[in-house]
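Q: Could you have a look at this structure, given as structure tokens, before my questions?
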Amino acid sequence: MKKTTEGAFYTREYRNLFKEFGYSEAEIQERVKDTWEQLFGDNPETKIYYEVGDDLGYLLDTGNLDVRTEGMSYGMMMAVQMDRKDIFDRIWNWTMKNMYMTEGVHAGYFAWSCQPDGTKNSWGPAPDGEEYFALALFFASHRWGDGDEQPFNYSEQARKLLHTCVHNGEGGPGHPMWNRDNKLIKFIPEVEFSDPSYHLPHFYELFSLWANEEDRVFWKEAAEASREYLKIACHPETGLAPEYAYYDGTPNDEKGYGHFFSDSYRVAANIGLDAEWFGGSEWSAEEINKIQAFFADKEPEDYRRYKIDGEPFEEKSLHPVGLIATNAMGSLASVDGPYAKANVDLFWNTPVRTGNRRYYDNCLYLFAMLALSGNFKIWFPEGQEEEH
């Protein structure tokens, strides 16, 4: 895939799209700080982070009243980007204490849903959590250094987790989270289909540098496989991706998840961050232009579930603020596109969500705020900061 822009991995420079589109540095930094405070502070209307005792904390899915590996891994990524080791360690400690599975077919993975008291709702994992845990742990190691005691030996924990993701089931029970032949991430380990929003090639590029040596080629190949997969999973005219898709990219609608809905929103954000970190391509710019064009004539209060060809359902979006955030974050891949600024402005003028469905929206909101302000960074090992 021919790159049309350089990425921050090579330049060590991060675009601040807010600034490029006319916002002042002071108001941008204030907004980032305020967004963090709304999610991790004391405002009961907007907060999603809760502390337990002296050394534990969790992010609550406020709509489902559970704690998910999605949110916990997101929280760790947010904390390392914001330089909050205290909160990172609380979340990781809660995760290891309550979610990590040491026996059974999924030993080495994390239970995807728990109650706030730590009781497991499920003994199965969801791979989008594991991939975010792994990179957040590497970044923590590189930013703060590894701790001497488990589970705060961050880089060792990350490598161990990625080893399990690739090799689970070799010579015993269990399943890998990636199909080892086509290098594509699965929706859950025991099935052979995918979720386009799980594909994070920009993460796998970094895993190919920092994972166990024997798996580095696998991760490099996974990055390329995911970039190619997104081309066939996103609709050629609308740019919309389904929540579940088969390995050939076609929607998997066996259980009603073959349409553009909540999970799908993350695809635009992921493409944007991949372009920011590793450089954009003609395809990534066009893909974001298509998504932004599709929503250009739609009001957020009328966002719906859509077939990927754009046909709307009656059902309204559950997370319109999240969709505004991800479409804006996509602008990192299409900075000069006809809708890039309008999407960033719409996001800037949209407040953090309140109410019981706020968790997912506000996670996507903070990621977009970080990315669009140049604050969603790759944290390199000491000594590699200047290497190209």
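Note: Cβ is positioned from N, Cα and C throughout, glycine not excepted.
At each noted site, the model still has the original residue.
As listed in Swiss-Prot for this protein:
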MUTAGEN   Glu70 to Ala  Activity is 0.01% of wild type
ACT_SITE  Glu70  active site, proton donor
MUTAGEN   Asp128 to Ala  Activity is 0.4% of wild type
MUTAGEN   Tyr198 to Phe  Has high levels of glycosynthase activity. Reduced hydrolase activity
MUTAGEN   Asp263 to Gly, Leu, Pro, Ser, Thr or Val  Has glycosynthase activity
MUTAGEN   Asp263 to Ala  Activity is 0.02% of wild type. Has glycosynthase activity
MUTAGEN   Asp263 to Cys or Asn  Has high levels of glycosynthase activity. Reduced hydrolase activity
ACT_SITE  Asp263  active site, proton acceptor
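Give me the structural setting of these features: burial, nearby parts and distances.
A: Over all protein chains present, the Cβ of Glu70 (mutagenesis position) has 21 other Cβ atoms lying within 10 Å. Glu70 (mutagenesis position) falls within a helix when secondary structure is assigned with DSSP.
Asp128 (mutagenesis position) falls within a helix when secondary structure is assigned with DSSP.
Its Cβ placed at the centre, Tyr198 (mutagenesis position) has 23 other Cβ atoms within 10 Å.
In the three-state DSSP reading, Asp263 (mutagenesis position) counts as helix. Long-range Cβ proximity for Asp263 (mutagenesis position), meaning a same-chain Cβ under 8 A and a gap of 6 or more residues, is found for Asp195, Ser197, Glu243, Tyr257.
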Q: I'd like the Cβ neighbour count for Asp128 (mutagenesis position), meaning other Cβ atoms within 10 Å of its Cβ, all protein chains included.
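A: I count 24 other Cβ atoms within 10 Å of it.
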Q: Which whole-number value in Å describes the distance between the Cα atoms of Tyr198 (mutagenesis position) and Asp128 (mutagenesis position)?
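A: Each residue's Cα considered, Tyr198 (mutagenesis position) and Asp128 (mutagenesis position) end up 5 Å apart.
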